[in-house]
Amino acid sequence: MGSLKDELLKGIWHAFTALDLDHSGKVSKSQLKVLSHNLCTVLKVPHDPVALEEHFRDDDEGPVSNQGYMPYLNKFILEKVQDNFDKIEFNRMCWTLCVKKNLTKNPLFITEEDAFKIWVIFNFLSEDKYPLIIVPEEIEYLLKKLTEAMGVSWQQEQFENYKINFDDSKDGLSAWELIELVGNGQFSKGMDRQTVSMAINEVFNELILDVLKQGYMIKKGHRRKNWTERWFVLKPHIISYYVSEDLKDKKGDILLDENCCVESLPDKDGKKCLFLIKCFDKTFEISASDKKKKQEWIQAIHSTIHLLKLGSPPPHKEARQRRKELRKKLLAEQEELERQMKELQIANENKQQELEAVRKKLEEAASRAAEEEKKRLQTQVELQARFSTELEREKLIRQQMEEQVAQKSSELEQYLQRVRELEDMYLKLQEALEDERQARQDEETVRKLQARLLEEESSKRAELEKWHLEQQQAIQTTEAEKQELENQRVIKEQALQEALEQLQQLELERKQALEQYEGVKKKLEMAAKMTKSWKDKVAHHEGLIRLIEPGSKNAHLITNWGPAAFTQAELEERQKSWKEKKTTE
């Protein structure tokens with residue numbers, strides 16, 4: 001029902017458009033009433049004047065004012081349509097309403113009846129969208145069918161040239177442009193009007209009237225058993241046969257269903273090219289004009305029965321549906337491709353923008369890189385100059401350090417030499433101290449010896465003086481005693497002489513001791529000087545190798561010859577050592 005409704009709407013659209021004089025999409029209510037009445041008549045739909053008047057009343061409460069004409073058309077007409085009306089009569093009524101307004105005034109190579117058939121074929125082949133157009137693929141299909149029906153070869157190159165000159169702003173042709181294209185003879189050059197008209201009629205019969213095959217054949221009668229020539233017309237559910245091809249005198253029908261079959265028969269009774277059509281209640285024997293026609297009819301009937309078994313539509317409708325689905329698929333693919341292309345274009349534009357942004361960024365980066373490279377080179381030059389300066393300074397510092405190291409090495413060597421010298425000085429100082437100690441011991445011994453000699457000398461002097469006094473006293477006492485005293489004097493003089501000699505000897509020994517003492521004193525002074533000299537050297541060297549410290553606050557010892565060459569602690573240590581030696585002696 002949906003397909004039938006779509007086909008009916010195409011014819012109604014033409015009629016409605018013809019009534020829309022100002023192309024505003026609106027038609028007067030009186031005209032719509034007339035159109036609706038005519039549609040109900042040709043479509044054999046019960047006509048309800050009350051519903052019609054209710055729908056088209058003058059106030060604004062009716063459905064037309066709110067929803068337009070389509071709701072009424074669907075509800076009151078199209079939904080009630082049955083497949084029992086005359087399609088040709090319906091199309092002719094719609095054609096009558098629109099032909100005068102739209103058909104070209106240019107002279108055509110075809111009749112108005114042929115133009116009507118082209119118009120109906122257009123509605124069959126047009127796309128299911130409004131305004132109605134026929135696309136170039138369907139135009140090519142129709143022109144091929146017409147050319148084939150005229151018995152001439154198809155000029156594909158001519159059609160390709162036509163498509164090249166086709167208006168790119170349009171997706172296809174309108175019904176009136178298609179009529180003008182067929183009627184101007186552009187694709188039927190060399191053909192007479194009758195041939196073109198026959199071709200249009202043949203294509204019309206196939207596409208619109210569902211005529212699958214037609215032609216003259218001889219049929220055997222059922223009652224009289226005679227053979228009579230009839231004009232046979234094969235349709236999807238029926239084979240009708242007429243007296244002639246004008247279809248005015250119909251003689252009967254052969255109803256086809258899935259249980260029918262067709263068989264080839266051998267020649268008999270002088271009849272050739274026989275075949276048999278078996279139906280549920282009847283069998284029909286038919287004779288074709290030749291074997292080719294026989295085979296074509298058998299094949300056509302067999303294909304029709306096979307389609308009935310499958311429940312498939314006629315081949316031309318199925319082919320139309322396949323072409324539409326293919327175009328729909330191609331259109332969807334094209335739309336998808338266009339969408340993808342648009343997305344790709346957008347993506348490309350985005351990419352271009354991104355690339356432009358990247359290019360700008362790269363240019364900026366290149367500029368920054370160049371600037372940075374310039375700065376880097378400048379920095380590198382500065383760094384190289386600084387590095388060279390640093391290198392020179394480092395070399396100078398290294399040289400200075402090497403010199404300092406050499407100097408320090410030299411100073412260290414000198415320091416080590418001074419240390420060695422200081423060690424030698426310490427040893428020599430030790431030896432000098434030992435010599436001084438020995439000299440002091442010798443001095444002490446000589447001093448003690450000298451003191452003892454002085455004591456002995458003093459004792460001898462005292463004794464001599466005593467003897468001298470005694471001698472003087474003895475001289476003064478008596479002369480007698482003088483002799484004795486003389487003797488004693490002589491003895492005493494001898495003794496005195498001996499004492500003098502001893503005294504001289506002692507004096508000599510004292511002088512020797514004094515000389516020895518002077519020698520020892522000189523040696524002691526020399527040792528003291530040597531000790532002082534070594535101490536000064538040691539102090540000097542020690543001052544070179546040790547930190548400067550506060551000087552000692554201990555007072556120097558004073559001897560007969562000046563400041564002592566030793567400290568109080570050293571003196572105490574030596575006194576302790578002398579006492580220990582005395583104790584051991």
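Heads up, the Cβ atoms here are built off N, Cα and C, so glycines get one too.
The feature domain 'PH' is assigned by Swiss-Prot to 210-306, with sequence analysis given as support. With helix defined as DSSP H, G or I and strand as E or B, the domain 'PH' (210-306) counts 16 helix, 44 strand, 37 coil.
For the published mutagenesis Arg230 to Cys, Swiss-Prot gives the following note: Abolishes binding to phosphatidylinositol 3,4,5-trisphosphate and blocks formation of membrane ruffles. Counting every protein chain shown, the number of other Cβ atoms lying within 10 Å of the Cβ of Arg230 (mutagenesis position) is 19.
Among the mutagenesis results in Swiss-Prot, Lys291 to Ala has the note: Abolishes binding to phosphatidylinositol 3,4,5-trisphosphate and blocks formation of membrane ruffles. The residue drawn here is the original one. Shown in sequence order, Cys273 are the residues of the chain, 6+ apart in sequence, with a C-beta less than 8 angstroms from the C-beta of Lys291 (mutagenesis position).
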